[in-house]
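Report on one structure; see the data block that follows.
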Amino acid sequence: MEALTLWLLPWICQCVSVRADSIIHIGAIFEENAAKDDRVFQLAVSDLSLNDDILQSEKITYSIKVIEANNPFQAVQEACDLMTQGILALVTSTGCASANALQSLTDAMHIPHLFVQRNPGGSPRTACHLNPSPDGEAYTLASRPPVRLNDVMLRLVTELRWQKFVMFYDSEYDIRGLQSFLDQASRLGLDVSLQKVDKNISHVFTSLFTTMKTEELNRYRDTLRRAILLLSPQGAHSFINEAVETNLASKDSHWVFVNEEISDPEILDLVHSALGRMTVVRQIFPSAKDNQKCTRNNHRISSLLCDPQEGYLQMLQISNLYLYDSVLMLANAFHRKLEDRKWHSMASLNCIRKSTKPWNGGRSMLDTIKKGHITGLTGVMEFREDSSNPYVQFEILGTTYSETFGKDMRKLATWDSEKGLNGSLQERPMGSRLQGLTLKVVTVLEEPFVMVAENILGQPKRYKGFSIDVLDALAKALGFKYEIYQAPDGRYGHQLHNTSWNGMIGELISKRADLAISAITITPERESVVDFSKRYMDYSVGILIKKPEEKISIFSLFAPFDFAVWACIAAAIPVVGVLIFVLNRIQAVRAQSAAQPRPSASATLHSAIWIVYGAFVQQGGESSVNSMAMRIVMGSWWLFTLIVCSSYTANLAAFLTVSRMDNPIRTFQDLSKQVEMSYGTVRDSAVYEYFRAKGTNPLEQDSTFAELWRTISKNGGADNCVSSPSEGIRKAKKGNYAFLWDVAVVEYAALTDDDCSVTVIGNSISSKGYGIALQHGSPYRDLFSQRILELQDTGDLDVLKQKWWPHMGRCDLTSHASAQADGKSLKLHSFAGVFCILAIGLLLACLVAALELWWNSNRCHQETPKEDKEVNLEQVHRRMNSLMDEDIAHKQISPASIELSALEMGGLAPTQTLEPTREYQNTQLSVSTFLPEQSSHGTSRTLSSGPSSNLPLPLSSSATMPSMQCKHRSPNGGLFRQSPVKTPIPMSFQPVPGGVLPEALDTSHGTSI
């Protein structure tokens, strides 16, 4: 018996030792703000203790330590305390800072560490970059899979074809986690904006309205149409509510909420509070079959955690589920360790001592855990070589619309780490939602956009016009119907003092109409409260004005030149004439002192002016001019007249061939500078606000709009403005009033006017346009915009424009019946050069005349010899008598007449005694001459001769001696000087038959006949 006892004692001791080692002690560290981690951990240990399939006789004990959030020092202290108690593994659920500190400790002590990362404040988590172990042995295992949100978001924006969007994140989110996403988005050419959201979300939106202008808010609203929210569910709900309340969100906005942890009730809250489309990305776990929903690997899970009807599961966070599966993974490893009988006893470790050695069973326990494979609440869990759990799956939910249930959520696709995206994220075409719908349309009568076509009693009004045609084309393409009615006040929409809106805009804001269409322009103020489609027609402001009446002028031939030019030309004619007269008088005085010549044709004032006028009209009339001064004067005058006549001809041709409306007002600048005509627009209209904004802008350098606004806003607009466009058109037709309004409207009024009495001028350049107004946040805006662009591409809009604004209508705006010459009269400054040329010529002529007078007077005084006297007629008579006395017996003069020319002879000195004149009756020779300035009649002498007498001189009645001019005495002394201003005086001799002249003339005489 004793021998049997001794033989069984070692076995009994071994069994006792195994039973003692079968008590499994686990340490746990949680943050104090995670109360559910503690409860779930205890629930997991309780479930495993009751499961005999995993641990038959083994019992799990645990020690839990609670630390502050993000306190690594406290985490290390509590972990050392647990190691002193002796633990087989450490399970933690903390942030990244505490996890890094615990990793270093567990790596040094060889204690397996199962780490579950928590979401910071419910915000999306970012990856924890754990420090690698120096010896390459990492004892920390990440139970929760790495963050894959960047991959999901990149695939999502790619599927949605976003090119520009904004990402909002809160203070709890580590923006460094987006670095990889931003790098990939940059390579794809995406425009990504980041904006941090403070905890006081209402303050964020309030600051936007205080720091941004209206244009900036409109751009910010466009940015919000595509947004990704990296916020907590509560933060996202508050953010969307503020965006909707401040009218920064619209029905065509698309919100993408990305967070691994969000419950179904939270999703529904987001969907119902948001305007537009909502997409939610969250992590999901595979659901088990109904008969196995509470069983995982033969492990019975508490119904609180596996039965959705209990409701407790919906309240758990993802970190709680991974914490439960981490305990299950440890229990599975302990079970396999016990089966393999490779159990290592727990050891008390003192991490403060330097001599403390790590647990020798840590490596074996770590390998067993890493080889484990379980299926828990989160699905499959196992660890790869990098100590991470790779299995993760995401669900992508999207909003749906229905007539019965309104807005709801449906599953669009899933994403997992192995297969990627499974499903389609493309938005369902919105056009299908309009099929069969009836929209309420509000409008305002405005020709030719909207007009009443028929008005039958008892039936709704029928409308026609350009905007109605566009609406019909959209209804046909999209398959919807519409009911149209007029705005009660007949206005487009203007913000009142109480911040409310009237007109069509007010109808949209109050939800009484789905859309508004007419000649409504897209303005920043209107776009802040309603949405607009793409413009279907450009907009500009024009001036409707009455055409000027036709003016007939019989003096239009004077139009090519300005009055000052005509005055200068009229003054130049007598000035030049007087100068020519003076020059001729000077020349005549000089000539009288020598020969007393006959006055020239320009010696009188009226004759000189007549010569000038003849040259001006290019008809001649001037006598021969030999003086240098006269030639300079006439040359300058001829050049002057050539330029003047050529310019007159060219400009007159321009006046006759180029003609258009001669209206003094052609631009807004012309309108602002005149005061004879009043002008205005419709009060409280878009045009009214346009001039107000331009006229009151201190940065506007052009003062034109400021002057226009002063006139338009006089007396609050009551003096010059009208209440409706039709009133303004009627007022412009009456005359003396310019109506400023949309070019499209006033052009139609001018084209269809019965009298064609008005025209449109002064188009302004504007970036505005006519669009379709919809309720703020309407989901149909993009659909209408797309169809409008299609109508533009196909040319259908151009066809509709030609229908209502024909190029050849009743009135032609390109030509006018009252067209007048549009050329410009040449001003005096344009002719200053030619008048300068004339003045220089006249001055030069005066100078030359003075020099010529001085030169000739001095030269004649010095060079005239005493013996070189000009013979007069008496000398000729005496010479002829002497010749006849000497040779009368045998010299005869031919019966032909003898003409003596080239004898411009001056008289002798008054004191000289003349020889008596002898008569030769028998020769019957007649001598005739004309003496200028001495007498007004001719003097003749007759010499008689016998009929048989002959003169052997080569003279005949038909022969004329050439005229001669001499300034020096000839060698034979027979030539006389002739004054350059005197004309040759012919002398005729009529011989009588029987007269005999001497046979030859004495060459010694100084008279030539």
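Heads up, the Cβ atoms here are built off N, Cα and C, so glycines get one too.
Those substitutions? Not in this structure, it's all original residues.
Looking at Swiss-Prot, you'll find the mutagenesis E446 to Q noted as follows: Loss of GABA recognition. No effect on serine recognition. Packing around E446 (mutagenesis position) is summarised by its Cβ count: 24 other Cβ atoms lie within 10 angstroms of its Cβ, all protein chains included.
E527 (Ca(2+) 1 binding site) falls within a helix when secondary structure is assigned with DSSP. Around the Cβ of E527 (Ca(2+) 1 binding site), a 10 Å sphere holds 19 further Cβ atoms from the protein chains shown. What Swiss-Prot records for E527, V530, D531 is Ca(2+) 1 binding site, and it gives experimental evidence as the kind of evidence.
Secondary structure from DSSP puts S757 (Ca(2+) 2 binding site) in coil. The Ca(2+) 2 binding site annotation in Swiss-Prot covers D753, D755, S757.
Apart from the site residues E527, V530, D531, the chain places the Cβ of S250, R526, S528, V529, F532, A773, L774, H776 no farther than 8 Å from the centroid of the site's Cβ atoms, the recorded Ca(2+) 1 location.
Classification of E446 (mutagenesis position) by DSSP places it within a strand. Within 8 A of the CB centroid of the Ca(2+) 2 site residues D753, D755, S757, the other residues of that chain are K547, K733, D754, C756, V758, C811. In terms of C-alpha distance, the listed recorded positions E446, E527, V530 place E446 closest to D755 (Ca(2+) 2 binding site). In terms of C-alpha distance, the listed recorded positions E446, E527, V530, D531 place E446 closest to S757 (Ca(2+) 2 binding site). Nearest in space to E446 (mutagenesis position), taking C-alpha to C-alpha distance over the binding-site residues E527, V530, D531, D753, is D753. Sequence-distant contacts of D753 (Ca(2+) 2 binding site), defined as residues of its own chain at least six apart whose C-beta falls under 8 angstroms from its C-beta, comprise K733, R810, C811.
The Cβ of D755 (Ca(2+) 2 binding site) has 9 neighbouring Cβ atoms from other residues within 10 Å, across all protein chains displayed. Packing around S757 (Ca(2+) 2 binding site) is summarised by its Cβ count: 17 other Cβ atoms lie within 10 angstroms of its Cβ, all protein chains included.
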